[in-house]
Amino acid sequence: MQSTANYLWHTDDLLGQGATASVYKARNKKSGELVAVKVFNTTSYLRPREVQVREFEVLRKLNHQNIVKLFAVEETGGSRQKVLVMEYCSSGSLLSVLESPENAFGLPEDEFLVVLRCVVAGMNHLRENGIVHRDIKPGNIMRLVGEEGQSIYKLTDFGAARELDDDEKFVSVYGTEEYLHPDMYERAVLRKPQQKAFGVTVDLWSIGVTLYHAATGSLPFIPFGGPRRNKEIMYRITTEKPAGAIAGAQRRENGPLEWSYTLPITCQLSLGLQSQLVPILANILEVEQAKCWGFDQFFAETSDILQRVVVHVFSLSQAVLHHIYIHAHNTIAIFQEAVHKQTSVAPRHQEYLFEGHLCVLEPSVSAQHIAHTTASSPLTLFSTAIPKGLAFRDPALDVPKFVPKVDLQADYNTAKGVLGAGYQALRLARALLDGQELMFRGLHWVMEVLQATCRRTLEVARTSLLYLSSSLGTERFSSVAGTPEIQELKAAAELRSRLRTLAEVLSRCSQNITETQESLSSLNRELVKSRDQVHEDRSIQQIQCCLDKMNFIYKQFKKSRMRPGLGYNEEQIHKLDKVNFSHLAKRLLQVFQEECVQKYQASLVTHGKRMRVVHETRNHLRLVGCSVAACNTEAQGVQESLSKLLEELSHQLLQDRAKGAQASPPPIAPYPSPTRKDLLLHMQELCEGMKLLASDLLDNNRIIERLNRVPAPPDV
């Protein structure tokens, strides 16, 4: 045990160790509160006095939630070594998070954004206080879990930090070589003499490498054999990097340098976030200081990302989930353009559903009016795009092979790589199942909308047909129309014949809609059956079971690698563990390929066929709806003409009757008196009936107009 006046710790509770100090987990003697103590060794006292006290002075100036707090500076009892008492971060460092096999291909998007927010806030506080850190790397970013379960990242280890204004330079070299600015790397690692001075932007390069590492799980610049074994090529990669490139690698010995301008496909970040992040990385991983961004622009651009909101959009036709990053104050038009950029679906062709309901977005309205979405509850984009599906790299391509002999360190590294690929397979399997669920749900919603359209259009058609049938079936009209001597009645008979034709068209439309309803119901039953099969899928559980067993063996390898060697029996167990581990990995990848990928690809093909049927059905319903509307419009016109004709005929008969009553002696009537009287009565009743029918047809037309206001998709 060691102690100071107020704190004590056991030397076994080592948290980290460097060239000049060791960090231990300690406790407050009075309260029992856990803290971290940094105990400086004898080597640290060989440094100049100014350098020794610099870390204390820097930490005393800082007070921010994203920087590890300094509680006290004390001394050990016997040797009187200086001790920094600091905030204890119980969840390790960002490096330990990235070293976990679950994060072998980088952090999930939400966690990466937390890292970005914390690092930017912490660096901004340093800059406000005129301090350059000079050793930014994942190992110097500590993690703490907050009360609500969220991660909080804090900058630590200010042993290399010093006060420096924007226009000042320094010449001393600090830092960890993989994260060093190329100019500092040349001097510190390659030991090449140079007269260059360094400014505050050296931290930007280190931040760029750190962010790339957090996003992908690997370093951006990798020479053949690794950065520590091939230092000259490492320097070449960083200094010869073309503008816009964010990574470089040498795949084989003496091979060419290959450049990357995008993040790898294995990265967990969405394309929406990648499109915002890549330009930042390209401009801070810039060796020429004249071209490299300054802190002001870096803070402005990263703050722009962090201030954006995410709208989750599932392109139903493409079967792809998109993350659209926009500002809350942006208009819907800007949102639609962002969707267009990722999906290639033009704004005028974008239709949205949310939780089963049509979601009409007005371009001029603020994006704040968009419903809150999540990855499992996104806006569903309906368009005529061709299915693409989730793009991914087969995890089997990233599975390393065990060496035949027993090599504890090599076996551990291999197991770690295989386990990382296994976790990637698990993530992809979940994404494939989630994608199928979103396909089924979106298709079900679209078919529900089409069924509702069928019901409304059918109601309009049947109502119009009922009115027409009622009018055409009246005996009074038949008796009146049977009087051929009156020319107007011949015209009325022709109009009546046209109404009969329209009634036949409406009848066919009604039958057509009924058949469409049956077709949609059949497709929906098929969809429910497919959805149930996906819900019964147990591939995720099988993969997880393999991973749990592999994890147990991996932990055994992790313990063994620290030992100098194994006894005979232990070595035999180790060999069996390697065999079992390989079998489990093979089984895991087999389940992924046969139960996940193949079923997903088959589902994608079926989805494409169903989408074509849905688009054809929708276009067909539009045509039927137009036919019903046209019939209603024409029937309304015919009814109005018929009503006007009968009204004129009724008026003429009234005039003839009045003239006949005044004449003496009464002339011989062209028609028998009873017929004239009945005819007049029938005309008046028919006029009223025609007016009512025309009014009903007008109401139907208004209903159809409202139906047609729903935006229509482009023609297939």
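Cβ from N, Cα, C; glycine included.
This is the original sequence, none of the listed changes applied.
Swiss-Prot has this to say about the protein:
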{"type": "ACT_SITE", "residues": "Asp135", "note": "active site, proton acceptor"}
{"type": "BINDING", "residues": "Leu15, Gly16, Gln17, Gly18, Ala19, Thr20, Ala21, Ser22, Val23, Lys38", "note": "ATP binding site"}
{"type": "DOMAIN", "residues": "9-315", "note": "domain 'Protein kinase'"}
{"type": "MUTAGEN", "residues": "Lys30 to Ala", "note": "Loss of ubiquitination and decreased kinase activity. No effect on homodimerization"}
{"type": "MUTAGEN", "residues": "Lys30 to Arg", "note": "Loss of ubiquitination and decreased kinase activity. Decreases interaction with IKBKB, IKBKG and MYD88. No effect on homodimerization"}
{"type": "MUTAGEN", "residues": "Lys38 to Ala", "note": "Loss of kinase activity and loss of nuclear import"}
{"type": "MUTAGEN", "residues": "Glu168 to Ala", "note": "Slight decrease of kinase activity"}
{"type": "MUTAGEN", "residues": "Ser172 to Ala", "note": "Loss of autophosphorylation and of kinase activity"}
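Here the features listed in Swiss-Prot are painted onto the structure.
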residue	record	DSSP class
Leu15	ATP binding site	strand
Ala21	ATP binding site	strand
Lys30	mutagenesis position	coil
Lys38	mutagenesis position	strand
Asp135	active site, proton acceptor	coil
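Taken together, the residues in the domain 'Protein kinase' (9-315) have a mean pLDDT of 86 on the 0 to 100 scale. Among the recorded positions listed here, namely Lys30, Lys38, Asp135, Lys38 has its C-alpha nearest to that of Gln17 (ATP binding site). Within 8 A of the CB centroid of the ATP site residues Leu15, Gly16, Gln17, Gly18, Ala19, Thr20, Ala21, Ser22, Val23, Lys38, the other residues of that chain are Val39. A gap of 6 Å separates the Cα atoms of Ala21 (ATP binding site) and Lys38 (mutagenesis position). Annotation for the binding-site residues Leu15, Ala19, Ala21, Val23: lowest Cβ count within 10 Å of the residue's own Cβ, Ala19. Per Cα geometry, Lys38 is the residue among the recorded positions Lys30, Lys38, Asp135 nearest to Val23 (ATP binding site). Taking Cβ-Cβ distances under 8 Å and a sequence separation of 6 or more, the neighbours of Lys38 (mutagenesis position) in its chain are Ala21, Ser22, Val23, Val83, Leu84, Met86. For the recorded positions Gln17, Lys30, Asp135, counting C-beta atoms within 10 A of each C-beta gives the highest total at Asp135. Here Asp135 (active site, proton acceptor) is compared against the recorded positions Leu15, Ala19, Lys30, and the shortest C-alpha distance is to Ala19. Residues Leu15, Gly16, Gln17, Gly18, Ala19, Thr20, Ala21, Ser22, Val23, Lys38, recorded as binding ATP, reach a greatest CA to CA spacing of 14 Å. Comparing Lys30 (mutagenesis position) with Leu15 (ATP binding site), their Cα atoms are 22 Å apart once rounded.
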